[in-house]
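Asks: Swiss-Prot feature annotations, pasted as is:
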VARIANT   Val19 to Ile  In strain: Isolate variant XX
VARIANT   Ala22 to Gly  In strain: Isolate variant XX
VARIANT   Ile46 to Val  In strain: Isolate variant XX
Amino acid sequence: MAITLLEGALYGFFAVTGVLIASFIIGEIVHLYNEKQSNENFAKAIDQMSKSTVTAIESIKDTTVTGINALLNMDTLRDVNSLAREKAKDQNPSSQAK
């Protein structure tokens, strides 16, 4: 059986169509894999940013608490100094007369 020219052209057409379909499928698989990798990397980046934000907020909170404690300590120190001056005045009335 000899293959006629028309049959040869038809087989060639099917072969080229099969190659094109196979390349399209492989291209889609590669595209979907790259998209999956991109989404995973994006999710990792968002997770890292969330962790950094939490760390920054905790740092701001700690700094604020430290500042408030420092202000309270200054106020307490002022009270202690006032009490010490009053006590010194009470114990040493002759120094006021000078």
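Glycine too: its Cβ is placed from the backbone N, Cα and C atoms.
Keep in mind the model shows the original residues, not the substituted ones.
Have a look at these and tell me how they're positioned relative to everything else.
Replies: Contacts of Val19 (variant position) defined by a Cβ separation under 8 A and a same-chain sequence distance of 6+ are given as none.
Around the Cβ of Ala22 (variant position), the number of neighbouring Cβ atoms within 10 Å comes to 10.
Counting Cβ atoms from all protein chains shown, Ile46 (variant position) has 10 others lying within 10 Å of its own Cβ. Secondary structure from DSSP puts Ile46 (variant position) in a helix.
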